[in-house]
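Read through the structure below, which is laid out as C-alpha coordinates, and then see the notes.
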Amino acid sequence: MAKVLCVLYDDPVDGYPKTYARDDLPKIDHYPGGQTLPTPKAIDFTPGQLLGSVSGELGLRKYLESNGHTLVVTSDKDGPDSVFERELVDADVVISQPFWPAYLTPERIAKAKNLKLALTAGIGSDHVDLQSAIDRNVTVAEVTYCNSISVAEHVVMMILSLVRNYLPSHEWARKGGWNIADCVSHAYDLEAMHVGTVAAGRIGLAVLRRLAPFDVHLHYTDRHRLPESVEKELNLTWHATREDMYPVCDVVTLNCPLHPETEHMINDETLKLFKRGAYIVNTARGKLCDRDAVARALESGRLAGYAGDVWFPQPAPKDHPWRTMPYNGMTPHISGTTLTAQARYAAGTREILECFFEGRPIRDEYLIVQGGALAGTGAHSYSKGNATGGSEEAAKFKKAV
(Lines of atoms letter the chains of each structure in order from A and count residues from 1; the text may use other names and numbers.)
(Lines give C-alpha, C1' and ligand atoms only; values in the text may rest on other atoms or scores of the structure.)
Protein backbone atom coordinates (compact mmCIF):
# COMPACT_ATOMS: atom_id res chain seq x y z
CA MET A 1 0.00 0.00 0.00
CA ALA A 2 1.15 3.55 -0.70
CA LYS A 3 2.00 6.56 1.42
CA VAL A 4 0.55 9.78 0.00
CA LEU A 5 2.09 13.03 1.23
CA CYS A 6 -0.16 16.01 0.54
CA VAL A 7 0.99 19.62 1.03
CA LEU A 8 -1.86 22.14 1.28
CA TYR A 9 -2.20 25.70 2.51
CA ASP A 10 -3.29 26.54 6.06
CA ASP A 11 -6.92 26.71 7.16
CA PRO A 12 -8.56 30.14 7.62
CA VAL A 13 -7.36 32.01 10.70
CA ASP A 14 -10.87 31.73 12.20
CA GLY A 15 -11.00 27.98 11.62
CA TYR A 16 -12.33 25.68 8.94
CA PRO A 17 -15.68 27.03 7.68
CA LYS A 18 -18.93 25.42 8.78
CA THR A 19 -21.05 27.43 6.34
CA TYR A 20 -20.43 29.08 2.98
CA ALA A 21 -21.67 32.19 1.17
CA ARG A 22 -23.43 30.12 -1.51
CA ASP A 23 -25.35 26.86 -1.42
CA ASP A 24 -24.17 25.41 -4.73
CA LEU A 25 -21.96 25.88 -7.78
CA PRO A 26 -23.00 26.48 -11.39
CA LYS A 27 -22.56 23.34 -13.46
CA ILE A 28 -20.57 23.09 -16.69
CA ASP A 29 -20.28 20.03 -18.91
CA HIS A 30 -16.89 20.62 -20.50
CA TYR A 31 -14.13 23.17 -20.84
CA PRO A 32 -13.79 25.53 -23.82
CA GLY A 33 -12.37 23.47 -26.65
CA GLY A 34 -14.31 20.38 -25.63
CA GLN A 35 -12.08 18.74 -23.00
CA THR A 36 -14.20 16.96 -20.44
CA LEU A 37 -14.11 17.81 -16.77
CA PRO A 38 -12.42 15.35 -14.39
CA THR A 39 -14.16 11.98 -14.33
CA PRO A 40 -13.28 10.15 -11.11
CA LYS A 41 -15.33 7.10 -10.25
CA ALA A 42 -16.62 8.95 -7.18
CA ILE A 43 -15.94 11.95 -4.95
CA ASP A 44 -16.19 12.24 -1.17
CA PHE A 45 -16.85 15.96 -0.91
CA THR A 46 -19.53 18.50 -1.69
CA PRO A 47 -18.54 20.91 -4.50
CA GLY A 48 -18.24 24.38 -3.03
CA GLN A 49 -16.44 23.26 0.13
CA LEU A 50 -12.96 24.52 1.04
CA LEU A 51 -10.87 21.59 -0.20
CA GLY A 52 -7.46 23.17 -0.81
CA SER A 53 -6.59 23.81 2.84
CA VAL A 54 -5.24 21.29 5.33
CA SER A 55 -8.61 20.32 6.82
CA GLY A 56 -10.16 20.00 3.36
CA GLU A 57 -7.61 17.31 2.42
CA LEU A 58 -8.77 17.58 -1.23
CA GLY A 59 -11.55 15.22 -0.16
CA LEU A 60 -9.12 12.29 -0.41
CA ARG A 61 -8.88 10.69 3.04
CA LYS A 62 -11.89 8.35 2.83
CA TYR A 63 -10.90 7.09 -0.62
CA LEU A 64 -7.25 6.52 0.23
CA GLU A 65 -7.70 4.94 3.64
CA SER A 66 -10.54 2.68 2.47
CA ASN A 67 -8.11 1.29 -0.10
CA GLY A 68 -5.37 0.69 2.47
CA HIS A 69 -3.23 3.72 1.69
CA THR A 70 -1.83 6.24 4.18
CA LEU A 71 -2.49 9.97 3.83
CA VAL A 72 -0.30 12.59 5.50
CA VAL A 73 -1.46 16.21 5.09
CA THR A 74 0.61 19.22 6.14
CA SER A 75 1.21 22.88 5.37
CA ASP A 76 4.71 22.75 6.89
CA LYS A 77 6.83 22.50 3.76
CA ASP A 78 9.97 24.62 4.04
CA GLY A 79 13.30 23.94 5.70
CA PRO A 80 15.19 20.83 6.82
CA ASP A 81 13.03 20.34 9.91
CA SER A 82 9.67 20.66 8.15
CA VAL A 83 7.02 17.95 8.25
CA PHE A 84 7.30 17.69 4.46
CA GLU A 85 11.05 17.04 4.64
CA ARG A 86 10.58 14.39 7.32
CA GLU A 87 7.70 12.56 5.67
CA LEU A 88 9.12 12.70 2.14
CA VAL A 89 11.69 9.98 2.77
CA ASP A 90 9.26 7.07 2.32
CA ALA A 91 6.45 8.77 0.37
CA ASP A 92 5.20 7.04 -2.78
CA VAL A 93 3.10 9.99 -3.96
CA VAL A 94 3.53 13.72 -3.34
CA ILE A 95 0.60 16.06 -3.97
CA SER A 96 1.23 19.79 -4.00
CA GLN A 97 -0.40 22.98 -5.26
CA PRO A 98 0.97 25.94 -7.23
CA PHE A 99 -0.51 28.22 -4.56
CA TRP A 100 1.49 26.60 -1.74
CA PRO A 101 4.22 24.72 -3.60
CA ALA A 102 6.29 21.98 -2.03
CA TYR A 103 9.49 22.38 -4.03
CA LEU A 104 10.74 19.02 -5.23
CA THR A 105 14.39 19.89 -5.82
CA PRO A 106 16.97 17.38 -7.09
CA GLU A 107 18.11 16.84 -3.51
CA ARG A 108 14.60 16.11 -2.29
CA ILE A 109 13.81 13.79 -5.19
CA ALA A 110 17.06 11.88 -4.53
CA LYS A 111 16.04 11.57 -0.89
CA ALA A 112 12.57 10.24 -1.74
CA LYS A 113 13.58 6.71 -2.66
CA ASN A 114 9.99 5.46 -3.01
CA LEU A 115 8.62 8.40 -5.00
CA LYS A 116 6.67 7.34 -8.07
CA LEU A 117 4.19 10.18 -8.67
CA ALA A 118 4.42 13.95 -8.20
CA LEU A 119 0.92 15.30 -8.63
CA THR A 120 -0.02 18.98 -8.91
CA ALA A 121 -3.53 19.78 -7.68
CA GLY A 122 -3.87 22.60 -10.17
CA ILE A 123 -1.87 23.73 -13.20
CA GLY A 124 1.88 24.26 -13.37
CA SER A 125 4.57 21.83 -12.23
CA ASP A 126 7.59 24.13 -12.20
CA HIS A 127 8.02 23.45 -8.47
CA VAL A 128 9.24 19.98 -9.53
CA ASP A 129 12.74 19.49 -10.92
CA LEU A 130 11.62 17.78 -14.09
CA GLN A 131 15.05 16.54 -15.11
CA SER A 132 15.37 14.72 -11.80
CA ALA A 133 11.88 13.30 -12.28
CA ILE A 134 12.93 12.08 -15.72
CA ASP A 135 16.15 10.55 -14.39
CA ARG A 136 14.33 8.81 -11.52
CA ASN A 137 11.36 7.70 -13.66
CA VAL A 138 8.93 9.67 -11.50
CA THR A 139 5.62 10.44 -13.18
CA VAL A 140 4.64 14.13 -13.00
CA ALA A 141 1.00 15.01 -13.60
CA GLU A 142 -1.32 17.98 -13.13
CA VAL A 143 -5.02 18.72 -13.56
CA THR A 144 -4.84 20.57 -16.86
CA TYR A 145 -7.50 23.23 -17.51
CA CYS A 146 -9.10 22.79 -14.07
CA ASN A 147 -8.66 26.46 -13.17
CA SER A 148 -7.74 28.15 -16.45
CA ILE A 149 -10.97 30.15 -16.58
CA SER A 150 -10.61 31.02 -12.88
CA VAL A 151 -7.22 32.57 -13.63
CA ALA A 152 -8.46 34.31 -16.78
CA GLU A 153 -11.26 35.98 -14.83
CA HIS A 154 -8.72 37.10 -12.22
CA VAL A 155 -6.55 38.65 -14.95
CA VAL A 156 -9.44 40.71 -16.32
CA MET A 157 -10.36 41.81 -12.80
CA MET A 158 -6.79 42.93 -12.13
CA ILE A 159 -6.52 44.81 -15.43
CA LEU A 160 -9.68 46.76 -14.65
CA SER A 161 -8.59 47.32 -11.06
CA LEU A 162 -5.26 48.83 -12.15
CA VAL A 163 -6.51 50.95 -15.03
CA ARG A 164 -9.47 52.32 -13.03
CA ASN A 165 -7.33 52.83 -9.89
CA TYR A 166 -9.87 50.81 -7.94
CA LEU A 167 -7.87 49.73 -4.90
CA PRO A 168 -6.65 53.20 -3.80
CA SER A 169 -10.17 54.54 -4.41
CA HIS A 170 -11.70 51.80 -2.28
CA GLU A 171 -9.17 52.60 0.44
CA TRP A 172 -10.35 56.23 0.53
CA ALA A 173 -13.93 55.05 1.03
CA ARG A 174 -12.93 52.47 3.65
CA LYS A 175 -11.12 55.11 5.68
CA GLY A 176 -14.10 57.47 5.61
CA GLY A 177 -12.73 59.82 2.96
CA TRP A 178 -14.31 61.28 -0.19
CA ASN A 179 -11.19 62.38 -2.02
CA ILE A 180 -12.43 62.18 -5.60
CA ALA A 181 -9.48 63.98 -7.17
CA ASP A 182 -7.02 61.62 -5.47
CA CYS A 183 -8.99 58.67 -6.83
CA VAL A 184 -9.36 59.79 -10.44
CA SER A 185 -5.96 61.40 -11.00
CA HIS A 186 -4.60 57.91 -11.74
CA ALA A 187 -7.74 56.42 -13.35
CA TYR A 188 -8.41 55.77 -17.05
CA ASP A 189 -10.85 53.95 -19.33
CA LEU A 190 -9.78 50.58 -20.69
CA GLU A 191 -11.67 51.20 -23.93
CA ALA A 192 -9.42 51.59 -27.01
CA MET A 193 -6.27 50.59 -25.12
CA HIS A 194 -3.88 48.06 -26.66
CA VAL A 195 -3.74 44.90 -24.53
CA GLY A 196 -1.32 42.06 -25.19
CA THR A 197 -0.75 38.61 -23.75
CA VAL A 198 2.53 36.75 -23.59
CA ALA A 199 1.29 33.27 -24.55
CA ALA A 200 -2.15 32.48 -25.88
CA GLY A 201 -2.70 28.99 -24.55
CA ARG A 202 -5.72 28.02 -22.50
CA ILE A 203 -5.45 30.95 -20.09
CA GLY A 204 -4.13 33.55 -22.52
CA LEU A 205 -6.82 32.84 -25.10
CA ALA A 206 -9.52 32.90 -22.42
CA VAL A 207 -8.24 36.34 -21.35
CA LEU A 208 -8.39 37.60 -24.94
CA ARG A 209 -11.96 36.34 -25.36
CA ARG A 210 -13.08 38.06 -22.16
CA LEU A 211 -11.42 41.35 -23.10
CA ALA A 212 -12.84 41.54 -26.63
CA PRO A 213 -16.21 43.06 -25.54
CA PHE A 214 -14.35 45.98 -23.92
CA ASP A 215 -13.50 47.31 -27.41
CA VAL A 216 -9.76 47.11 -26.90
CA HIS A 217 -7.06 46.33 -29.46
CA LEU A 218 -5.85 42.80 -28.77
CA HIS A 219 -2.30 41.53 -29.30
CA TYR A 220 -0.49 38.29 -28.54
CA THR A 221 2.85 36.58 -28.90
CA ASP A 222 3.28 32.81 -28.76
CA ARG A 223 5.49 30.11 -30.29
CA HIS A 224 2.31 28.40 -31.46
CA ARG A 225 0.32 30.85 -33.60
CA LEU A 226 -3.46 30.67 -33.20
CA PRO A 227 -5.62 29.53 -36.12
CA GLU A 228 -6.40 32.25 -38.63
CA SER A 229 -10.10 31.87 -37.85
CA VAL A 230 -9.49 32.77 -34.19
CA GLU A 231 -7.29 35.72 -35.12
CA LYS A 232 -10.05 37.06 -37.36
CA GLU A 233 -12.82 36.37 -34.84
CA LEU A 234 -11.08 38.39 -32.10
CA ASN A 235 -9.26 40.81 -34.44
CA LEU A 236 -5.92 39.77 -32.98
CA THR A 237 -2.49 41.09 -33.91
CA TRP A 238 0.26 38.49 -33.63
CA HIS A 239 3.85 39.48 -32.81
CA ALA A 240 6.78 37.19 -33.50
CA THR A 241 8.57 38.16 -30.29
CA ARG A 242 7.75 39.63 -26.91
CA GLU A 243 10.08 42.52 -27.64
CA ASP A 244 8.01 43.38 -30.72
CA MET A 245 4.79 43.43 -28.72
CA TYR A 246 5.80 45.37 -25.61
CA PRO A 247 6.18 48.84 -27.23
CA VAL A 248 2.67 48.88 -28.71
CA CYS A 249 0.76 47.78 -25.62
CA ASP A 250 -0.79 49.79 -22.82
CA VAL A 251 -1.42 46.59 -20.83
CA VAL A 252 0.62 43.37 -20.92
CA THR A 253 -0.56 40.19 -19.22
CA LEU A 254 1.82 37.27 -18.64
CA ASN A 255 0.27 33.84 -19.19
CA CYS A 256 3.29 31.71 -20.07
CA PRO A 257 5.06 28.87 -18.24
CA LEU A 258 8.30 29.42 -16.35
CA HIS A 259 11.33 27.96 -18.11
CA PRO A 260 14.80 29.21 -19.10
CA GLU A 261 13.51 31.36 -21.97
CA THR A 262 11.03 33.19 -19.74
CA GLU A 263 12.75 33.47 -16.36
CA HIS A 264 13.23 37.20 -15.57
CA MET A 265 11.97 38.11 -19.03
CA ILE A 266 10.64 41.32 -17.43
CA ASN A 267 13.77 43.14 -16.30
CA ASP A 268 15.38 46.58 -16.40
CA GLU A 269 16.27 46.26 -20.08
CA THR A 270 12.96 44.91 -21.35
CA LEU A 271 11.02 47.43 -19.27
CA LYS A 272 12.66 50.16 -21.37
CA LEU A 273 10.67 48.78 -24.32
CA PHE A 274 7.33 49.40 -22.62
CA LYS A 275 5.27 52.55 -23.07
CA ARG A 276 5.68 54.94 -20.17
CA GLY A 277 2.64 54.35 -17.98
CA ALA A 278 2.00 50.78 -19.11
CA TYR A 279 0.46 48.15 -16.83
CA ILE A 280 1.60 44.56 -16.25
CA VAL A 281 -0.53 41.73 -14.85
CA ASN A 282 1.23 38.49 -13.90
CA THR A 283 -0.76 35.47 -12.74
CA ALA A 284 1.68 32.96 -14.26
CA ARG A 285 4.86 32.73 -12.16
CA GLY A 286 6.69 35.28 -10.03
CA LYS A 287 10.11 34.47 -11.49
CA LEU A 288 9.01 35.69 -14.91
CA CYS A 289 9.80 39.14 -13.51
CA ASP A 290 12.90 40.60 -11.91
CA ARG A 291 11.53 41.54 -8.50
CA ASP A 292 13.53 44.72 -7.98
CA ALA A 293 13.23 45.89 -11.59
CA VAL A 294 9.43 45.89 -11.28
CA ALA A 295 9.57 47.87 -8.04
CA ARG A 296 11.95 50.41 -9.60
CA ALA A 297 9.70 50.80 -12.65
CA LEU A 298 6.70 51.62 -10.47
CA GLU A 299 8.65 54.04 -8.31
CA SER A 300 10.02 55.88 -11.38
CA GLY A 301 6.69 55.98 -13.22
CA ARG A 302 7.88 53.75 -16.06
CA LEU A 303 4.97 51.49 -15.10
CA ALA A 304 1.60 52.88 -14.01
CA GLY A 305 0.65 49.68 -12.23
CA TYR A 306 1.56 46.05 -11.58
CA ALA A 307 -0.78 43.36 -10.32
CA GLY A 308 -0.51 39.66 -9.83
CA ASP A 309 -0.85 36.80 -7.40
CA VAL A 310 2.44 34.99 -8.05
CA TRP A 311 5.65 35.60 -6.13
CA PHE A 312 9.02 34.00 -5.56
CA PRO A 313 9.37 32.38 -3.17
CA GLN A 314 5.90 31.41 -2.04
CA PRO A 315 4.79 32.34 0.53
CA ALA A 316 6.50 35.69 0.05
CA PRO A 317 8.50 37.10 2.97
CA LYS A 318 6.91 39.97 4.85
CA ASP A 319 9.50 42.42 3.54
CA HIS A 320 9.01 41.49 -0.14
CA PRO A 321 9.00 44.83 -2.05
CA TRP A 322 5.94 43.86 -4.08
CA ARG A 323 3.86 44.16 -0.92
CA THR A 324 4.52 47.89 -0.60
CA MET A 325 5.55 49.25 -4.03
CA PRO A 326 3.26 52.00 -5.37
CA TYR A 327 0.22 51.21 -7.52
CA ASN A 328 0.42 47.48 -6.98
CA GLY A 329 -2.56 45.15 -6.95
CA MET A 330 -0.84 42.12 -5.47
CA THR A 331 -2.67 39.30 -3.70
CA PRO A 332 -1.53 35.94 -2.33
CA HIS A 333 -1.58 33.19 -4.96
CA ILE A 334 -5.35 32.80 -5.19
CA SER A 335 -6.43 33.23 -8.82
CA GLY A 336 -6.74 29.51 -9.48
CA THR A 337 -8.08 28.32 -6.15
CA THR A 338 -11.62 29.64 -5.94
CA LEU A 339 -14.09 27.21 -4.38
CA THR A 340 -15.30 26.55 -7.93
CA ALA A 341 -11.81 25.65 -9.11
CA GLN A 342 -11.10 23.55 -6.02
CA ALA A 343 -14.00 21.24 -6.83
CA ARG A 344 -12.48 20.59 -10.26
CA TYR A 345 -8.86 20.12 -9.22
CA ALA A 346 -9.84 17.93 -6.26
CA ALA A 347 -11.86 15.73 -8.63
CA GLY A 348 -8.97 15.69 -11.11
CA THR A 349 -6.52 14.72 -8.38
CA ARG A 350 -8.83 11.85 -7.43
CA GLU A 351 -9.06 10.76 -11.08
CA ILE A 352 -5.27 10.72 -11.49
CA LEU A 353 -4.82 8.74 -8.26
CA GLU A 354 -7.46 6.21 -9.32
CA CYS A 355 -5.67 5.69 -12.64
CA PHE A 356 -2.27 5.47 -10.97
CA PHE A 357 -3.28 2.92 -8.32
CA GLU A 358 -5.36 0.82 -10.71
CA GLY A 359 -2.72 0.73 -13.43
CA ARG A 360 -4.89 2.57 -15.95
CA PRO A 361 -3.49 5.24 -18.29
CA ILE A 362 -3.52 8.80 -16.97
CA ARG A 363 -5.04 11.22 -19.47
CA ASP A 364 -2.45 12.50 -21.91
CA GLU A 365 -3.42 16.11 -21.20
CA TYR A 366 -2.65 15.58 -17.49
CA LEU A 367 0.88 14.27 -18.07
CA ILE A 368 4.07 16.31 -17.77
CA VAL A 369 6.65 13.52 -17.34
CA GLN A 370 6.20 9.78 -17.75
CA GLY A 371 8.45 6.87 -18.60
CA GLY A 372 11.65 8.87 -18.25
CA ALA A 373 10.68 11.61 -20.73
CA LEU A 374 8.49 14.64 -21.20
CA ALA A 375 4.96 13.53 -22.04
CA GLY A 376 1.57 14.92 -22.96
CA THR A 377 1.12 18.53 -21.96
CA GLY A 378 4.72 18.64 -20.73
CA ALA A 379 6.09 17.84 -24.18
CA HIS A 380 3.99 20.66 -25.65
CA SER A 381 4.51 23.29 -22.95
CA TYR A 382 8.28 23.36 -22.63
CA SER A 383 10.78 24.42 -25.26
CA LYS A 384 12.50 21.58 -27.07
CA GLY A 385 15.46 20.47 -25.02
CA ASN A 386 14.68 22.69 -22.06
CA ALA A 387 12.37 23.01 -19.12
CA THR A 388 12.28 24.41 -15.67
CA GLY A 389 14.56 23.08 -12.97
CA GLY A 390 12.19 22.89 -10.04
CA SER A 391 12.33 26.10 -8.07
CA GLU A 392 15.82 27.13 -9.10
CA GLU A 393 18.02 26.84 -12.17
CA ALA A 394 16.88 25.17 -15.37
CA ALA A 395 18.64 22.15 -16.77
CA LYS A 396 18.86 20.69 -20.23
CA PHE A 397 16.37 17.90 -20.58
CA LYS A 398 17.65 14.53 -21.56
CA LYS A 399 15.75 11.29 -21.69
CA ALA A 400 16.60 8.87 -18.92
CA VAL A 401 18.59 5.83 -19.99
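Including glycine, each Cβ sits where the backbone N, Cα and C put it.
The 10 Å shell around the Cβ of Asn147 (substrate binding site) contains 29 further Cβ atoms across the protein chains shown. The annotation substrate binding site is assigned in Swiss-Prot to Ile123, Asn147.
The secondary structure of Ile203 (NAD(+) binding site), as reduced to three states from DSSP, is helical. On its own chain, Ile203 (NAD(+) binding site) has Ser148, Val151, Ala152, Val155, Asn255, Thr283, Ala284 as residues at least 6 apart in sequence with a Cβ closer than 8 Å to its own Cβ. According to Swiss-Prot, the NAD(+) binding site annotation covers Ser148, 202-203, Asp222, 257-261, Thr283, Asp309, 333-336, Ser381.
Under its mutagenesis annotations, Swiss-Prot gives Cys256 to Ser or Met the following note: High resistance to inactivation by Hg(2+), Increased stability at 25 degrees Celsius and decreased thermostability at 45 degrees Celsius. Cβ neighbours of Cys256 (mutagenesis position) (same chain, under 8 Å, six or more residues apart in sequence): Val198, Ala199, Gly201, Gly204, Thr262, Ala284, Leu288.
Reported as a whole number, the C-alpha separation between Ile123 (substrate binding site) and Asp309 (NAD(+) binding site) equals 14 Å. On the backbone, the CA of Gly336 (NAD(+) binding site) and the CA of Asn147 (substrate binding site) stand 5 Å apart. In the three-state DSSP classification, Ile334 (NAD(+) binding site) falls within coil. In the three-state DSSP scheme, Ser148 (NAD(+) binding site) falls into the helix class. The two recorded residues Pro257 (NAD(+) binding site) and Asn147 (substrate binding site) have their Cα atoms spaced 15 Å from each other. Look at the binding-site residues Pro257, Gly336 and count other Cβ atoms within 10 Å of each Cβ; Pro257 has the fewest.
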